[in-house]
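The following features are taken from Swiss-Prot:
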ACT_SITE  Cys169  active site
ACT_SITE  His204  active site
ACT_SITE  Ser221  active site
MUTAGEN   Val81 to Arg  No effect on tyrosine carboxypeptidase activity on alpha-tubulin. Reduced tyrosine carboxypeptidase activity on alpha-tubulin; when associated with R-141. Abolished tyrosine carboxypeptidase activity on alpha-tubulin; when associated with R-77 and R-141
MUTAGEN   Lys146 to Ala or Glu  Abolished tyrosine carboxypeptidase activity on alpha-tubulin. Abolished tyrosine carboxypeptidase activity on alpha-tubulin; when associated with A-222
MUTAGEN   Lys168 to Glu  Abolished tyrosine carboxypeptidase activity on alpha-tubulin
MUTAGEN   Cys169 to Ala or Ser  Abolished tyrosine carboxypeptidase activity on alpha-tubulin
MUTAGEN   Leu226 to Ala  Slightly reduced tyrosine carboxypeptidase activity on alpha-tubulin
MUTAGEN   Tyr247 to Phe  Slightly reduced tyrosine carboxypeptidase activity on alpha-tubulin
MUTAGEN   Lys256 to Glu  No effect on tyrosine carboxypeptidase activity on alpha-tubulin; when associated with E-194. Reduced tyrosine carboxypeptidase activity on alpha-tubulin; when associated with E-203
Amino acid sequence: MPGGKKVAGGGSSGATPTSAAATAPSGVRRLETSEGTSAQRDEEPEEEGEEDLRDGGVPFFVNRGGLPVDEATWERMWKHVAKIHPDGEKVAQRIRGATDLPKIPIPSVPTFQPSTPVPERLEAVQRYIRELQYNHTGTQFFEIKKSRPLTGLMDLAKEMTKEALPIKCLEAVILGIYLTNSMPTLERFPISFKTYFSGNYFRHIVLGVNFAGRYGALGMSRREDLMYKPPAFRTLSELVLDFEAAYGRCWHVLKKVKLGQSVSHDPHSVEQIEWKHSVLDVERLGRDDFRKELERHARDMRLKIGKGTGPPSPTKDRKKDVSSPQRAQSSPHRRNSRSERRPSGDKKTSEPKAMPDLNGYQIRV
């Protein structure tokens, strides 16, 4: 996975440890602090795809055997459900022993008329993601390797629409990319969050979007204000700070934000998604610098698209699009440089659009 620029600078928040910048072999700019090894140890397991195989201190599993789920994975899932659910084994036995479980309807993949406005399309995409429901089992059904080329991830997203199984946040990001490939005027980029609550770290990811200069997000969460945001935020910093406020309402403290680069609209692209172009340490940066770095990242994305190295409007027709829900034009542009990395900030909060409550029984997000 390509490295990005990590920003963990001083800022204005109280006493900050003395630090000196050092360049890691991967090209990620690291800051060595007096906390030294503990700070670096905290960095190593940060992989949103599997959340370090822990979700707020609670282990969770990934189905690596594909579908249909093999018996060993199936039994492990139910054993884990019995362990983490408040009703323990009773709930697993009640579901597995039932003979009259209702048939779950399969949501329809959204389709659009050419005249349908992009904001309405985004609402439909989010509604579809929401209808798949959040996966509370503790076993992620689709294995997502973030280093896979985009074309492989789009094939996986297509499989998600066929299976219509509950998903977690990273799966929702891949699905969101797939379902918006036919919207060339919509910029898409990953936004990852690391928060702290009650002695544990939690990780979450959404798909940031930018349409007509307004920012929003698509995603999946146990909490309605940590996924969908309509494209109504004037700046990237407003969007991120709105997520931070949502975290604050469930007593989570935002620790880090990772911002990726714009994702190509070409479902057949062999390039990888750039997940961590900017890594921002919220505490060390301080409020003003945090906003500045967020806005710098937004400028980087605009400049990259302006230079023709990002995903602009598609220019080439494809007769058959096997990895997109609709037949659409696809972008042949490839990003030329993965080493041009800088992060981006500004503040204001906007009312998020109300979504149905996911009503999780845990405070994990």
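Cβ coordinates come from backbone N, Cα and C, glycine included.
Substituted residues are absent from this model; it holds the original ones throughout.
Each residue contributes its Cα atom, and for His204 (active site) and Cys169 (mutagenesis position) these two points are 7 Å apart.
Here the Cα atom of Leu226 (mutagenesis position) is found 8 Å from that of Tyr247 (mutagenesis position).
Mapped onto three states, the DSSP output places Leu226 (mutagenesis position) in helix.
Cys169 (mutagenesis position) falls within a helical segment according to DSSP. Sparsest Cβ environment among the mutagenesis positions Lys146, Tyr247 (other Cβ atoms counted within 10 Å): Lys146. Of Lys146, Tyr247, Lys256, all annotated as mutagenesis positions, the residue with the shortest Cα distance to Cys169 (mutagenesis position) is Lys146. With all protein chains in the displayed structure included, the most crowded Cβ environment within 10 Å among the recorded positions His204, Lys256 is that of His204. If you measure from the Cα atom of Tyr247 (mutagenesis position) to that of Ser221 (active site), you get 12 Å.
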